[in-house]
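Q: Let me begin by handing over the structure; questions about it come next.
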Amino acid sequence: MIPVVYSNLCPVCGGDLESKEIEKHVCFRKKRSLCLFPEDFLLKEFVEFFRKCVGEPRAIQKMWAKRILRKESFAATAPTGVGKTSFGLAMSLFLALKGKRCYVIFPTSLLVIQAAETIRKYAEKAGVGTENLIGYYHGRIPKREKENFMQNLRNFKIVITTTQFLSKHYRELGHFDFIFVDDVDAILKASKNVDKLLHLLGFHYDLKTKSWVGEARGCLMVSTATAKKGKKAELFRQLLNFDIGSSRITVRNVEDVAVNDESISTLSSILEKLGTGGIIYARTGEEAEEIYESLKNKFRIGIVTATKKGDYEKFVEGEIDHLIGTAHYYGTLVRGLDLPERIRFAVFVGCPSFRVTIEDIDSLSPQMVKLLAYLYRNVDEIERLLPAVERHIDEVREILKKVMGKERPQAKDVVVREGEVIFPDLRTYIQGSGRTSRLFAGGLTKGASFLLEDDSELLSAFIERAKLYDIEFKSIDEVDFEKLSRELDESRDRYRRRQEFDLIKPALFIVESPTKARQISRFFGKPSVKVLDGAVVYEIPMQKYVLMVTASIGHVVDLITNRGFHGVLVNGRFVPVYASIKRCRDCGYQFTEDRESCPKCGSENVDNSRSRIEALRKLAHDAEFVIVGTDPDTEGEKIAWDLKNLLSGCGAVKRAEFHEVTRRAILEALESLRDVDENLVKAQVVRRIEDRWIGFVLSQKLWERFNNRNLSAGRAQTPVLGWIIDRFQESRERRKIAIVRDFDLVLEHDEEEFDLTIKLVEEREELRTPLPPYTTETMLSDANRILKFSVKQTMQIAQELFENGLITYHRTDSTRVSDVGQRIAKEYLGDDFVGREWGESGAHECIRPTRPLTRDDVQRLIQEGVLVVEGLRWEHFALYDLIFRRFMASQCRPFKVVVKKYSIEFDGKTAEEERIVRAEGRAYELYRAVWVKNELPTGTFRVKAEVKSVPKVLPFTQSEIIQMMKERGIGRPSTYATIVDRLFMRNYVVEKYGRMIPTKLGIDVFRFLVRRYAKFVSEDRTRDLESRMDAIERGELDYLKALEDLYAEIKSID
């Protein structure tokens, strides 16, 4: 491995953590494992106990055990069949034998009886007696046993009761060290039960302060919820550092079929071909009754309505084959069924949807009015009110009443008709069809869902919206019913056998930012949340993993300043020394020295990444498998490498690479895990060391010369500063121009009135290929030129768009368009699509939208709650719009232009002007890549002109300087913005009227550096260094040789 030292980051002794220790997973000073936690000794004992009682524990059960043994409360996120109940009972018995009190709560008496029998069997297998150890209570036990139970209640080490007993007798129960709740929904139905659980754990409610006080004596383990949690459940997060989450998992393996026919004959045909296990969803209760009456004589079928629920049990027992109900989001058949063996397929008779009519306008919620405003934003009156729509709700209502009968907004995923708008209800469809495909310990059962709809316009809109959820419908003609039925049965056979022992394993998934962590967790359901030492962790079950998603908050270490040669031990091996990053929360200063207060402002309000490293270690130790999903570049690779080293001994560490934050991309990345690429890491190590060495050495020279410790020098920023200075000097030279406004002409002339002769020399039509999609430098240039954003602002906005899943990764020099990108473009462009790959194939891709959604679509779908994003402002939508238009234009047919070339004669001079006078085509409409001007009249004219003295050349804009950096090979996509921002930050340049002007300080610093250290900061040397970095990335150059050359060069600076 790459030699490295992490200063004071050994988890065992607190001293340095070195390469050999990382490789061996051992602290050499203490001779102990790097990932040994206090609970591990008890864990070993518990695992042996569990083997005796139950059998070999699953990986996820070991993770739960570690949490409980260190007294952490949590919601157990896991699919059916993993063994939550058996674990809860075995852990209770284990802790009871250690003298701890445990309470196990079930929703029904039957489950209490079963649990009591099971735990006795466990005790028997473990060879321990249960007399006076276990007490259980339910409504069916004789009165004398009940009395005996109540008398000995506080003496039992394990108490097993129903939720109802908790409600009535919690004061007699006493305190507990471990509470296991088998069905948290039963607890949450009565909110006071939450208070009672907290009391049992050692908290109490202070009437004076009106708040909960105390500390948890024990820990709580609950299942995830299926119903609404209610406000009381928030107390779990406040007091026990976890949030329950939902067991509604959106991982699905469903074959979705759309049929433009909702006749009874079509429905009957599906039921006949697929056999038993169908759920039929009707729009309304009346329609459900009609379907039932039509089918009851032909099929063994039942119906579930608000008043008829008896057929549900018959279906469970197999006495009937199919159930009919209504497609309502909170309905019994949509949310209340969890029968993986029985339910094989679903049929929706009619698309789930909700309608808004003109008559509804006055009664609509402000949120719904706002949503309709975004849908009808093409109406000028509404567009004008959108920026402050909340303050004009009543006015918008009146406008909507006028336009809903006339206007037809362009939205493929919504049906707009005269006087009504129909929104497809995908949420209900996903929940209902999800009953056919359930996650269990052995994987995911397969299901099928048929969507029958007569209204072709509504069906088309439904299919369009489904794409936003990665649901692709096929037609019924494409379905092989025999094969489908066999696959449905085979997956249920696997469920019944449950042969795969440990198919679903816990995994820690680390990304850079909290936004990205939240976004990823939302793709797969409503996560349970755990707060561990300040780190927020989102827990979600998937087909192969129970993922714990959390953020590293960028780099966790940086080069130290006070050891070796500016943070590098030079002993022939060049070993970088890294320390945790400290950041002052008050002034923002970042440092690596081991100190409690900020060296700049003295504040003790300092964030130390050490706490995150420790939390990640604990999580990695729990999961025993780590996936690092940091950004797909050298910086992301370096973060992954550091985490792999710092989490040494806690489990295998793999890298997930994805270029967009979408559900599809995350799933693909998790299927294609790889090792950390050390060549990319070496390149980053060399780049950072080079930046440190040249920066520190030359900065110290500047400090001495200018007596200003705020100054800095860098190899890349210095030539860029030189270009800005040179261009500024050139801009001082002036020239006279005559502006003829009537003809939109600018001529090199100094007369205010003169004769002008214009001749048409040539006229031609051309087909122009659209510009390629954005790379980092072209995006930065256009955002500065068109939107007037600084490069720093653009990169920040692009980062947030990427993390929210709206665009692909924004640090790239590739124009390549992937197959996915081309599919997105084809879907949006239709017949205008031609498709271009642009760049060479490879890992990186251009900057593009992740869905075929315009800016207006994105804003509307955010309002509707279909897209869940955070903190977007008008700037985000403006940049997204630019990226979207440029990308879609790049995939269009060539556009046609008409070019006219003119000869212009005036006062004995001749000038030529070629101008585009017309442009047409979809590509031009999307992105105006050419400047269209009016045709010039031909003939001789007496004209008046405005004479101005202007610079021969103008100072650079940020847009132009970025393009120049790209052309001259200075900087990389990840550093363009940093280089420019640093020039502003050091006050070497300022911006006036959008142009970069060097300050006197900037000019003096540049001249000093060029005069004394030209060879170190020259453009050629900087470009050569960039090419060497690229060679290291490709594995063509030894990074130690590069460091050796750099070191010799730096040491020659006097």
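Glycine is treated like the rest: Cβ placed from N, Cα and C.
At each noted site, the model still has the original residue.
The following feature annotations were taken from Swiss-Prot:
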- CYS10, CYS13, CYS27, CYS35: Zn(2+) 1 binding site (BINDING)
- 506-662: domain 'Toprim' (DOMAIN)
- GLU512, ASP631: Mg(2+) binding site (BINDING)
- CYS584, CYS587, CYS598, CYS601: Zn(2+) 2 binding site (BINDING)
- TYR809 to Phe: Loss of topoisomerase activity (MUTAGEN)
Q: Could you measure between CYS35 (Zn(2+) 1 binding site) and CYS598 (Zn(2+) 2 binding site) for me? Cα positions, answer in whole angstrom.
A: 31
Q: In the same chain, outside CYS10, CYS13, CYS27, CYS35, whose C-beta lies within 8 angstroms of the Cβ mean position for the Zn(2+) 1 site?
A: PRO11, VAL12, LEU17, GLU21, VAL26, ARG29, LYS30, ARG32, SER33, LEU34
Q: Cβ within 8 Å of the Zn(2+) 2 site centroid (CYS584, CYS587, CYS598, CYS601 excluded): which residues?
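A: Near the Zn(2+) 2 site, beyond CYS584, CYS587, CYS598, CYS601, sit ARG585, ASP586, GLY588, TYR589, PRO599, LYS600, GLY602, SER603, ASN605, VAL606.
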Q: Going by Cα-Cα distance, which of the binding-site residues (GLU512, CYS598, CYS601, ASP631) sits nearest to CYS13 (Zn(2+) 1 binding site)?
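A: Among GLU512, CYS598, CYS601, ASP631, CYS598.
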Q: Look up ASP631 (Mg(2+) binding site) in the DSSP assignment and report helix, strand or coil.
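A: Where ASP631 (Mg(2+) binding site) sits, the three-state DSSP reduction gives coil.
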Q: Translate the DSSP assignment of CYS35 (Zn(2+) 1 binding site) into the three-state scheme.
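A: DSSP assigns CYS35 (Zn(2+) 1 binding site) to coil.
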Q: Which number gives the other C-beta atoms within 10 angstroms of the C-beta of TYR809 (mutagenesis position), all protein chains shown included?
A: 24
Q: Can you tell me whether DSSP puts TYR809 (mutagenesis position) in helix, strand or coil?
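A: Once the DSSP labels are grouped into three classes, TYR809 (mutagenesis position) ends up as coil.
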Q: If you measure C-alpha to C-alpha, which of CYS27, CYS587, CYS601, ASP631 (binding-site residues) come within 10 angstroms of TYR809 (mutagenesis position)?
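A: Taking CYS27, CYS587, CYS601, ASP631 one by one, the ones whose Cα falls within 10 Å of TYR809 (mutagenesis position) are ASP631.
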Q: If I take the alpha carbons of CYS598 (Zn(2+) 2 binding site) and GLU512 (Mg(2+) binding site), what is the distance between them in whole Å?
A: 24
Q: Listed binding-site residues are CYS10, CYS27, GLU512, ASP631; which of them have CA atoms within 10 A of the CA of CYS584 (Zn(2+) 2 binding site)?
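A: Among CYS10, CYS27, GLU512, ASP631, not one has a Cα sitting within 10 Å of that of CYS584 (Zn(2+) 2 binding site).
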Q: Counting only other Cβ atoms and using a 10 Å cut-off, which of the binding-site residues CYS13, CYS35, CYS598 scores lowest?
A: CYS13
Q: Using Cβ atoms only, which residues of the same chain lie under 8 Å from GLU512 (Mg(2+) binding site) while being at least 6 residues apart in sequence?
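A: Set apart from GLU512 (Mg(2+) binding site) by at least 6 residues yet with Cβ under 8 Å, we have ALA551, SER552, ILE553, GLY554, THR630, ASP631, GLY636, ILE639.
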Q: Sorted by position, what residues of the same chain at least six away from CYS587 (Zn(2+) 2 binding site) have a C-beta under 8 A from it?
A: CYS598, LYS600, CYS601, SER603
Q: Measure the Cβ-based neighbour count of ASP631 (Mg(2+) binding site), defined as the other Cβ atoms within 10 Å of its Cβ.
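A: I get 25 for this one.
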Q: Given the binding-site residues CYS27, CYS601, which one's Cβ is surrounded by the fewest other Cβ atoms within 10 Å?
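A: Across CYS27, CYS601, these binding-site residues, the one with fewest Cβ atoms within 10 Å is CYS601.
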Q: Starting from the Cβ of CYS10 (Zn(2+) 1 binding site), draw a 10 Å sphere and report how many other Cβ atoms land inside it.
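A: So the number of other Cβ atoms within 10 Å of CYS10 (Zn(2+) 1 binding site) is 21.
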